[in-house]
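> So that we are looking at the same thing, I have put the structure below in structure tokens.
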Amino acid sequence: MERAGPGSARPQQQWDQDSVEAWLDDHWDFTFSYFVRKGTREMVNAWFAERVHTIPVCKEGIKGHTESCSCPLQPSPRAESSVPGTPTRKISASEFDRPLRPIVIKDSEGTVSFLSDSDKKEQMPLTSPRFDNDEGDQCSRLLELVKDISSHLDVTALCHKIFLHIHGLISADRYSLFLVCEDSSNDKFLISRLFDVAEGSTLEEASNNCIRLEWNKGIVGHVAAFGEPLNIKDAYEDPRFNAEVDQITGYKTQSILCMPIKNHREEVVGVAQAINKKSGNGGTFTEKDEKDFAAYLAFCGIVLHNAQLYETSLLENKRNQVLLDLASLIFEEQQSLEVILKKIAATIISFMQVQKCTIFIVDEDCSDSFSSVFHMECEELEKSSDTLTRERDANRINYMYAQYVKNTMEPLNIPDVSKDKRFPWTNENMGNINQQCIRSLLCTPIKNGKKNKVIGVCQLVNKMEETTGKVKAFNRNDEQFLEAFVIFCGLGIQNTQMYEAVERAMAKQMVTLEVLSYHASAAEEETRELQSLAAAVVPSAQTLKITDFSFSDFELSDLETALCTIRMFTDLNLVQNFQMKHEVLCKWILSVKKNYRKNVAYHNWRHAFNTAQCMFAALKAGKIQKRLTDLEILALLIAALSHDLDHRGVNNSYIQRSEHPLAQLYCHSIMEHHHFDQCLMILNSPGNQILSGLSIEEYKTTLKIIKQAILATDLALYIKRRGEFFELIMKNQFNLEDPHQKELFLAMLMTACDLSAITKPWPIQQRIAELVATEFFDQGDRERKELNIEPADLMNREKKNKIPSMQVGFIDAICLQLYEALTHVSEDCFPLLDGCRKNRQKWQALAEQQEKTLINGESSQTKRN
């Protein structure tokens, strides 16, 4: 370093710290010699301490990340050694040695079935009751009755016999048995199981007549509603008596003894009625008659309870058979979600007798909406189509109830939608509902195995009466059965989605193999050359001018761009903080460079390098580095270099329209997802693992930021999110301490760096614009040739004269407000805004000149004509 002598007229040179550091970076031999000669033990210890990377005891360092793109880290198997969800053993193997009937049997036609033929069971014949008046034989009659009850489950036959036993005690003229039932609206009523049982009457005669009585109406209805017996001497004097039955049958009712039949929970399950006492006490029933009647009716309660258990078990058997058939159906078809849901909907419609079945699939990426809707009506059951049509008239499907059920995670049963006050309808909406003929509705959430997440909703409309075809309300049984149905429906959906995920993974593998066939890791010779050159000297950032927003790479070789990248990692303290080996860093940089296609005019390695350089300048010269964490800086630089990996020179729209395999992998940001996958592939490749010094948590965090940053370069996402960022800036509410706002800022910063070519000095901007136009015109040519479509003006080679005006429009619509907002965050980023404004003036002048030329040309042509 030269100094001015005492007598020299030349002033002493003033150097700031950055200039000294840059000079030391450029003169590595002197720096090394000075450190060896002047370095103290404290300096050496501090040097080591600066490079020691502390890893938490509970976290395990990553030496080689070989995880797939979709799942970067897998938890240790020992971490989940005890799974809470593991079912406990509830039956031992020895219990299967008991002589139970076969699970699967064949019926008379040889068809395999889960149900046994209950009609073929051998039953002991019912014995006729003995009507001895000897009280000593009453005990034997009771024992005989108990024996019959224990061996038979026919409610009608047993109750008929009980009434014949009762007749021997109380001697009434007629007996009737009414059972409590519920309709589809859960309203109770009474139906006669035995009517007018008399001495000498047969079972067939007593059970043929079926009468329905309303709840809490008449003598029987009153006893059923209040659960208290009635002993009426003269029926016609009681206002509760209904004489319509007498008028129909021509029978004269005098005295009535009516008693409730209760189960073990003291619930009324039936009502027994004795009519017209034959002898004694003036034709009225005595207290002894009441006691005897009540005693025998206790047996009726037992019979009804046992029979209900038996009927319930038969019903459950039949339900289980349907569910087993549904399970078999689900596992037969797992390839197509449309096919499996068509079969499920057809099963539900036919079994539950409903008009319409709609299955809504929740969007995994946006839980507030549905990704797919599958609708089927009973008229479609006879159609032979193998798939459900997704595209339907939106007016045919109502989303409001499904959205409500998805949010509440509880079933919804509406007997009449027009009368339900939870969903206010306007007159216009009511007309729409009437047009759709919606009356009763049952809607149930479809949950995953953990019961804490809704993956879909099943909606049934209009329960139909089998006999009359009229619409009725869904009852509790329908709710329970649909809840069981949707469990299997959820299994089918999840299995099919897993199958589709496997298919997507296979498509991803095909794309990866295609990429790997084109690309390869950096050659060892090239890596050694860069490593040797970097070990000798890497010029300072000032010398390389990579902290300038006006930086241009046109004069640099590819090897020099790699050296600049090493300097960026070094000056951002990433090499030191994360213990990156120079050999690994060199190979990773060259591998990234190699994975950019050379036949792409603009979106190649040079564009990625310029994006990273702008990011470096924003962090350093723009003073943003001190406002971010080391992991965020690391992720941003990696994302900037990798954000267009394996770009094919075409946009997302072309990928979709050409039906490229990449379009099968992602529903949005197709190329950006692919760029991230390529980034992970390189990071996980042997010799390229620059993140191996991170802990597991740091690795996860870094990958998350990298993915968010790369996806942020999709202009469609930028346009969707920028309004929130601009509003925060405008209202002075922007706060980098808020995690969401910080994520939003990093996304905006990535876009600003990606578009930074628009801020370069005019000669550089013109050259880059020519490269962009070349790439766009190549895509337009391919659209004409391969897709037979007329390209947009931006891609149309024949509209080249519109480039200046399109550039002005692009700056106004996309760029200008972004750089204004970025300048509000950091005033040191003003050169980006200033460059953008100056280039807009240049493009505006060219556009006006182009327009004048066009007008003059048209005028000259008119004069000639």
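The chain as shown is numbered from 1 upward.
Just so it is clear, glycine is given a Cβ too, placed from its N, Cα and C backbone atoms.
Every residue here is the original one, so none of the noted swaps is modelled.
Sharing the record's features from Swiss-Prot:
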type	residues	note
MUTAGEN	ASN276 to Ala	Decreased cGMP-binding; no change in catalytic activity
MUTAGEN	LYS277 to Ala	Decreased cGMP-binding; no change in catalytic activity
MUTAGEN	LYS277 to Arg	Slight increase in cGMP-binding
MUTAGEN	ASP289 to Asn	Increased cGMP-binding; no change in catalytic activity
MUTAGEN	ASP289 to Ala	Decreased cGMP-binding; no change in catalytic activity
MUTAGEN	GLU290 to Ala	No change in cGMP-binding
DOMAIN	336-493	domain 'GAF 2'
MUTAGEN	ASP478 to Ala	Increased cGMP-binding; no change in catalytic activity. Phosphorylated at lower concentrations of cGMP
DOMAIN	526-850	domain 'PDEase'
BINDING	HIS607, HIS643, ASP644, ASP754	Zn(2+) binding site
BINDING	GLN807	3',5'-cyclic GMP binding site
> Beyond the listed site residues HIS607, HIS643, ASP644, ASP754, identify every same-chain residue whose Cβ lies within 8 Å of the center of their Cβ atoms for the Zn(2+) site.
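The surrounding set, listed in chain order, is HIS603, ALA608, THR611, ALA640, HIS647, THR713.
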> What residue among the recorded positions ASN276, GLN807 has the most other CB atoms lying within 10 A of its CB?
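Its Cβ has the most other Cβ atoms within 10 Å: GLN807.
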> Please determine which of the recorded positions listed here (ASP289, GLU290, ASP478, ASP644, ASP754) has the lowest count of neighbouring CB atoms within 10 Å.
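Ranked by other Cβ atoms within 10 Å, the recorded positions ASP289, GLU290, ASP478, ASP644, ASP754 bottom out at GLU290.
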> Taking the Cα atoms as reference points, how far is ASP754 (Zn(2+) binding site) from LYS277 (mutagenesis position) in Å?
101
> Can you tell me whether DSSP puts ASN276 (mutagenesis position) in helix, strand or coil?
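Going by the DSSP assignment, ASN276 (mutagenesis position) falls within a strand, counted as strand.
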> Cα-Cα separation of LYS277 (mutagenesis position) and ASP289 (mutagenesis position), in Å?
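Approximately 10 Å lies between the Cα of LYS277 (mutagenesis position) and that of ASP289 (mutagenesis position).
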> Grab the pLDDT values for the domain 'GAF 2' (336-493) and give me their mean, rounded.
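That stretch averages a pLDDT of 78.
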> Among the recorded positions listed here, LYS277, HIS607, HIS643, which has the most company in the form of other Cβ atoms within 10 Å of its Cβ?
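Highest number of other Cβ atoms within 10 Å: HIS643.
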> Roughly how many Å separate the Cα of ASP644 (Zn(2+) binding site) from that of ASP478 (mutagenesis position), to the nearest whole number?
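ASP644 (Zn(2+) binding site) and ASP478 (mutagenesis position) have their Cα atoms 54 Å apart.
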